[in-house]
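Student: Here it is, the structure in full.
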Amino acid sequence: MGKSSKDKRDLYYRKAKEQGYRARSAFKLLQLNDQFHFLDDPNLKRVVDLCAAPGSWSQVLSRKLFDESPSSDKEDRKIVSVDLQPMSPIPHVTTLQADITHPKTLARILKLFGNEKADFVCSDGAPDVTGLHDLDEYVQQQLIMSALQLTACILKKGGTFVAKIFRGRDIDMLYSQLGYLFDKIVCAKPRSSRGTSLEAFIVCLGYNPPSNWTPKLDVNTSVDEFFQGCFLNKLCISDKLSHWNEEERNIAEFMACGSLQSFDSDATYHDLPSSVAGTSSSLDPVQSPTNPPYKKALELKRSGKLTRSV
């Protein structure tokens, strides 16, 4: 997060820096937790954050499980964050620079947990959006299915899975698929998520896979093959309409999260509210990007060697 006039245009952006979070997305998880309280469970011990970079959700998890928890027994608690991009260290968090679709990543997570299953898995990952909503929604659902495959292998029965989604035309397909694995599916929209965005979060409560299904992560296995035997692979969009039963579509409960007194994520605040820190100057970023794709371009620009096409 950089220094700019965005501090005034987006108060969640500013508040994140004031409170030491690396990104404004931290407030999305906090507001989801205010509604569902999945991080307030005293028995929550093993947590996985997928697609975690730059690490704001991992920061929330660290503070909830270690800094703010009233429990004195915190030795057994573990947080593992996974991302293809490198992440700067976070207290109480083990970071893995790894691919969530690879079996070796699964093995590394289970080893860190002592071969115990996770209580909670979350994913705030999203692809680089193109502006083509149908394409963005499709790619995002593929990312969710990849996260779900890993989650199915590491989440304990009764556990919770939270992931970012893009609400589009066929999102009820995803609701139906997740309904085969979880007792309750809720689509939640935090106040800190811009109302103009298709972004929302799927909250899956009570992991309850079929008793005769054993998930196995394999790089050579397709999504359909992975979910073979748990009925989820029955639901797919086919060009042949006769293969699709409209009655199988589910409508998930929709819930807005966050207090009505919260800031409007779509509003521009020219005068900072009194609840925001007194200074109106721009704040330094909490954590600079570790290896941004634009790093070389910045170096060339600062040295005056960046050429412009005519």
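Along the chain as shown, residues are numbered 1 onward.
Keep in mind that glycine also has a Cβ here, set from the backbone N, Cα and C atoms.
Original residues only: the substitutions mentioned are not part of this model.
I grabbed these lines from Swiss-Prot:
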type     : residues                                         : note
MUTAGEN  : ALA23 to Pro                                     : Decreases cell population growth
MUTAGEN  : ARG24 to Pro or Ala                              : Decreases cell population growth
BINDING  : SER25, GLY55, SER56, TRP57, ASP83, ASP99, ASP124 : S-adenosyl-L-methionine binding site
MUTAGEN  : ALA26 to Glu or Pro                              : Severely decreases methylation of guanosine in tRNA(Phe). Decreases cell population growth
MUTAGEN  : ALA26 to Pro                                     : Methylation of cytidine in tRNA(Phe) appears normal
MUTAGEN  : ALA26 to Glu                                     : Decreases methylation of cytidine in tRNA(Phe)
MUTAGEN  : LYS28 to Ala                                     : Decreases cell population growth
MUTAGEN  : LEU32 to Pro                                     : Severely decreases methylation of guanosine in tRNA(Phe). Methylation of cytidine in tRNA(Phe) appears normal
ACT_SITE : LYS164                                           : active site, proton acceptor
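Help me understand the surroundings of these features in the structure.
Tutor: In the three-state DSSP reading, ALA23 (mutagenesis position) counts as coil.
All chains included, 21 other C-beta atoms sit within 10 angstroms of the C-beta of ARG24 (mutagenesis position).
Annotation note: ASP99 (S-adenosyl-L-methionine binding site) sits in a coil segment as assigned by DSSP. Sequence-distant neighbours of ASP99 (S-adenosyl-L-methionine binding site) (same chain, six or more apart, CB under 8 Å from its CB) are LEU84, THR105, listed in sequence order.
Within its own chain, ALA26 (mutagenesis position) has ALA16, GLN19, SER56, TRP57, GLN59, VAL60 as residues 6 or more apart in sequence whose C-beta sits under 8 angstroms from its own.
Secondary structure at LYS28 (mutagenesis position), taken from DSSP and collapsed to helix, strand or coil, is helix. LYS28 (mutagenesis position) is surrounded by 29 other CB atoms, counting those within 10 A of its CB over all protein chains shown.
Taking a C-beta cut-off of under 8 Å and a sequence gap of six or more, LEU32 (mutagenesis position) has these contacts in its own chain: PHE38, VAL162, ALA188, PRO190, PHE201, VAL203, CYS257.
The C-beta environment of LYS164 (active site, proton acceptor), restricted to residues of the same chain at least 6 apart in sequence and closer than 8 Å, consists of SER123, ASP124, GLY125, ALA126, GLN140, ILE144, GLU199, ALA200, PHE201, ILE202. DSSP assigns LYS164 (active site, proton acceptor) to a strand segment in the three-state reduction.
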Student: For SER25, SER56, listed as binding-site residues, tell me which one has the smallest number of other Cβ atoms within 10 Å.
Tutor: SER25
Student: Near GLY55 (S-adenosyl-L-methionine binding site), which mutagenesis positions out of ALA23, ARG24, LYS28 have their CA within 10 Å?
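Tutor: Cα filter at 10 Å returns ALA23.
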Student: Tell me, how many other CB atoms lie within 10 A of the CB of ASP124 (S-adenosyl-L-methionine binding site), whichever protein chain they belong to?
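Tutor: Taking all protein chains shown, ASP124 (S-adenosyl-L-methionine binding site) has 22 Cβ neighbours within 10 Å.
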